[in-house]
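To keep things clear, I will list the structure first and then write my remarks on it.
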Amino acid sequence: MTDQSQQFASDNYSGICPEAWAAMEKANHGHERAYGDDQWTARAADHFRKLFETDCEVFFAFNGTAANSLALSSLCQSYHSVICSETAHVETDECGAPEFFSNGSKLLTARSEGGKLTPASIREVALKRQDIHYPKPRVVTITQATEVGSVYRPDELKAISATCKELGLNLHMDGARFSNACAFLGCTPAELTWKAGIDVLCFGGTKNGMAVGEAILFFNRKLAEDFDYRCKQAGQLASKMRFLSAPWVGLLEDGAWLRHAAHANHCAQLLSSLVADIPGVELMFPVEANGVFLQMSEPALEALRNKGWRFYTFIGSGGARFMCSWDTEEARVRELAADIRAVMSA
């Protein structure tokens with residue numbers, strides 16, 4: 001029998017993966033130094049440097065909103081602006097936190113294509129106005145994978161980076177589902193970040209088997225100056241930091257981070273294939289990560305809810321998002337697909 005609690009509303013619904021749980025259990029033995037001066041935090045940072053093939057600065061925060069907001073605040077001043085997609089999480093789902101932590105840096109939205117920014121859309125916003133009365137663009141933030149499940153290719157990232165360098169803009173990546181992007185493309189983390197010109201990455205673990213704790217990686221180490229103070233001031237310096245960092249050791253040391261992401265991606269592909277031939281169901285975006293976006297009638301969506309399924313519909317009338325997780329059961333995917341077929345034929 002399948003786990004009936006498994007839902008597709010969010011990959012945050014899932015629990016803690018065995019590797020992260022085991023690492024936390026090991027970290028719970030004995031005493032360790034506080035505030036990040038412990039062996040687990042050092043080991044996690046070293047694992048990141050090895051994985052990304054570079055001597056980056058590594059920090060940890062409790063969640064993605066804090067990670068993104070503090071990272072962006074370190075890249076600009078209050079009179080600057082941050083260019084993002086109109087669907088970016090920092091714009092739509094972080095309750096003004098980027099503006100709050102930067103003391104007022106304004107978010108400027110740019111047109112996206114399939115959820116992705118382009119050099120042209122960045123240039124359009126960055127050069128729209130250059131007078132003293134307008135917040136000066138200083139940062140571009142992109143999401144990998146995007147909020148609609150699309151994935152930036154290395155060449156796309158390099159083109160965006162080149163535009164940023166030309167215009168004097170720092171480049172930040174919201175990597176809440178960075179693992180899923182790596183799994184989809186088969187690229188190394190380095191190829192999708194600093195080798196493509198990314199200055200700072202917020203690497204998400206919560207959506208990939210961790211309980212809490214995102215990593216902030218500064219590839220441009222100059223931008224990390226006093227970042228530890230920002231974390232402390234914002235309440236993001238965990239006193240028992242080892243319980244944020246140890247799960248990363250569990251995920252990174254034997255490749256669990258990539259295996260779990262690949263499984264979630266596979267389940268999304270499975271769902272997409274199972275509903276592809278259902279009349280009245282339309283795939284809104286290509287399935288490249290762990291999300292499936294379907295266009296269905298409102299009565300059909302309501303019928304699905306009445307069957308006990310949970311999902312989000314924030315992407316427009318008739319649009320529904322179904323997210324797969326590191327532990328999603330294929331049988332549960334098939335149950336969802338069968339119910340979608342049933343409500344569409346009713």
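Glycine residues also receive a Cβ, built from the backbone N, Cα and C atoms like all the rest.
What Swiss-Prot says about the mutagenesis result for Lys207 to Arg is this: 1000-fold decrease in activity. Over all protein chains present, the Cβ of Lys207 (mutagenesis position) has 25 other Cβ atoms lying within 10 Å. Annotation note: Lys207 (mutagenesis position) sits in a helical segment as assigned by DSSP.
What Swiss-Prot says about the mutagenesis result for Lys207 to Ala is this: Loss of activity.
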